[in-house]
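Structure, as structure tokens:
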Amino acid sequence: MAAVGPRTGPGTGAEALALAAELQGEATCSICLELFREPVSVECGHSFCRACIGRCWERPGAGSVGAATRAPPFPLPCPQCREPARPSQLRPNRQLAAVATLLRRFSLPAAAPGEHGSQAAAARAAAARCGQHGEPFKLYCQDDGRAICVVCDRAREHREHAVLPLDEAVQEAKELLESRLRVLKKELEDCEVFRSTEKKESKELLKQMAAEQEKVGAEFQALRAFLVEQEGRLLGRLEELSREVAQKQNENLAQLGVEITQLSKLSSQIQETAQKPDLDFLQEFKSTLSRCSNVPGPKPTTVSSEMKNKVWNVSLKTFVLKGMLKKFKEDLRGELEKEEKVELTLDPDTANPRLILSLDLKGVRLGERAQDLPNHPCRFDTNTRVLASCGFSSGRHHWEVEVGSKDGWAFGVARESVRRKGLTPFTPEEGVWALQLNGGQYWAVTSPERSPLSCGHLSRVRVALDLEVGAVSFYAVEDMRHLYTFRVNFQERVFPLFSVCSTGTYLRIWP
């Protein structure tokens, strides 16, 4: 019977090799990456070769015992964790030295090809070391934005730089990326909500446009039917007059034909009587003359006396119709083309220093404190107001303003000469015609007292400026409900005006 001895085999050898490799890693200096030689421990607990840490701390002769006595009194950073450590408190680690000595007596077998990784792993390992000093990257220079080794850290190049342990730098970078990721996710959610809202609003607008197309088609169809009807009536009247003229003409011609026949016959009889001998002539003379006296004179009704009057009346209607249609076409074209919407932006040179304008110069809100801005002659230095970049002196224009739900805003138009310096009232006398939200109430800023407006919550308001008739009107965009109209005799160019006097609200030119 064979004796049973300790189990050996490939598995047992591999495990022993792995344990030996792990033990060798624990007995390896993190600076020189070799087995410890005269290991010493610092106050944080990490251990290094005495010569290695001496080089890191730039202590000439640190490898000798006498050099330790000349250690500086101030703490220096641990090469591995950056915790402060006093060089005078270095302690020899005899147990670690004994382990390193034992490991030197054994040599681990060379790894078989492919057994401990690939060329890619070797390349990664090489990339994890400093190309200048051959030391592993354990630190991160925040000023240069790159990984460095403990020897680089003590070099003059990095002496004044902010340096972190590599794991802390990685953690900080991950936290920063996570915070950015949270912001991006929030922006993504906002974009998704905006896209959904945009789709919904676009769908509603398309539906509304389809309804408007049907209305326009129906209105023009009704207009065409009306014009065809009136055309038929007028042409029918002209045809009726033509028949009357023709009938009257036929009647007159028939009557004239009878009378002409009678007169021709009588004329022939007179001529025959005149050719007879004297005695016969005298005997028939009286009867012939009597027949001439009994013949009625021609009294036909002329065409022009009655018909010309009727035709003139129809011609007058045609003339009036032509003028009315011309005016109708001009008015219709003018109504369809008037009040073209204008694209506005805010003028930064007019903005009060406390007002903060959006990057696209469409929105404005009130900041906590005044900004350091140039003292431009057009700038409002006291009133928190800003004008649009373009003004108007003629025509019809409109724009829309998105308004905040809280108190502290006003907008409308102001004349170009409105005072920019000092505190000035918000009144028509000062050249300002505006709508306002104050004290939870919407107001038309009239004079001497403001006019309260009876309207529900406003989110967007249309301003319609008609310089031809002298009017500034405000409408709730949701249902185009009329809010108020100022009647103004404009004498100069006017500019859209915006004012925000509370940090809790805003105004924005829409869209």
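Numbering starts at 1 and runs along the chain as it is shown here.
A Cβ is built for glycine as well, from the same backbone N, Cα and C atoms used for every other residue.
Under a cutoff of 8 A between CB atoms, and with a sequence separation of 6+ in the same chain, the neighbours of Cys130 (Zn(2+) binding site) are Pro136, Phe137, Ile148, Cys149, Val151, Cys152. Marked as Zn(2+) binding site by Swiss-Prot on the basis of sequence analysis: Cys130, His133, Cys152, His158.
Under the heading domain 'B30.2/SPRY', Swiss-Prot lists 324-511, citing sequence analysis as support. Model confidence over the domain 'B30.2/SPRY' (324-511) stands at 92, taken as the mean pLDDT rounded to a whole number.
The Cβ of Cys29 (mutagenesis position) lies under 8 Å from the Cβ of Leu35, Phe36, Arg37, Pro39, Ser47, Phe48, Cys49, Cys52, each on the same chain and at least six residues away in sequence. DSSP gives Cys29 (mutagenesis position) a coil state; it is part of no helix or strand. Quoted from Swiss-Prot for the published mutagenesis Cys29 to Ala: Abolishes ubiquitination and stabilization of RNF187; when associated with A-32.
Among the mutagenesis experiments that Swiss-Prot reports, Cys32 to Ala is described with the note: Abolishes ubiquitination and stabilization of RNF187; when associated with A-29. Cys32 (mutagenesis position): 16 other CB atoms within 10 A of its CB, across all protein chains.
One mutagenesis experiment named in Swiss-Prot is Trp57 to Ala, and its note says Abolishes ubiquitination and stabilization of RNF187. When Cβ atoms from all protein chains are considered, those within 10 Å of Trp57 (mutagenesis position) total 18, not counting its own. In this structure, Trp57 (mutagenesis position) belongs to neither helix nor strand by DSSP; it is coil.
For the mutagenesis of Ser107 to Ala, Swiss-Prot gives this note: Abolishes phosphorylation by RPS6KA5/MSK1. Reduced ubiquitination activity towards RNF187. The structure shown keeps the original residue.
Among the mutagenesis entries in Swiss-Prot is Asn383 to Ala, noted as: Complete loss of substrate binding. Under 8 Å, Cβ to Cβ, and six or more positions away along its own chain, Asn383 (mutagenesis position) finds Asn352, Leu423, Thr424, Phe426, Ser499.
Annotation of the published mutagenesis Arg385 to Ala in Swiss-Prot: Complete loss of substrate binding; the original residue is retained in the structure shown. DSSP classifies Arg385 (mutagenesis position) as strand under the three-state reduction.
According to Swiss-Prot, the mutagenesis experiment Leu423 to Ala carries this note: Complete loss of interaction with GYG1. Neighbour count (other Cβ atoms within 10 Å of the Cβ, all protein chains): 8 for Leu423 (mutagenesis position). In this structure, Leu423 (mutagenesis position) belongs to neither helix nor strand by DSSP; it is coil.
Experimental mutagenesis is annotated in Swiss-Prot for Phe426 to Ala, with the remark: Complete loss of substrate binding.
Under mutagenesis, Swiss-Prot gives Ser499 to Ala with this note: Complete loss of interaction with GYG1. Its own atom aside, the Cβ of Ser499 (mutagenesis position) has 24 Cβ atoms within 10 angstroms in the protein chains shown.
One mutagenesis experiment catalogued in Swiss-Prot, Cys501 to Ala, is accompanied by this note: Complete loss of interaction with GYG1. Listed in sequence order, the residues of the same chain lying 6 or more apart from Cys501 (mutagenesis position) and placing their CB within less than 8 Å of its CB are Leu366, Thr384, Gly408, Trp409, Ala410.
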Kindly assign His133 (Zn(2+) binding site) to one of the three DSSP-derived states: helix, strand or coil.
coil
Top Cα neighbour of Arg385 (mutagenesis position) in the set of recorded positions Cys32, Trp57, His133, His158:
His158
Taking DSSP three-state, what's Cys501 (mutagenesis position) in: helix, strand or coil?
coil
Can you list, in sequence order, the residues of the same chain other than Cys130, His133, Cys152, His158 whose CB lies within 8 Å of the CB centroid of the Zn(2+) site?
Gln132, Glu135, Ile148, Cys149, Val150, Val151, Asp153, Ala155
Where Cys32 (mutagenesis position) and His133 (Zn(2+) binding site) are concerned, what is their Cα separation in Å, rounded?
10
At a 10 Å cut-off from the C-beta of Phe426 (mutagenesis position), count the other C-beta atoms across all protein chains.
21
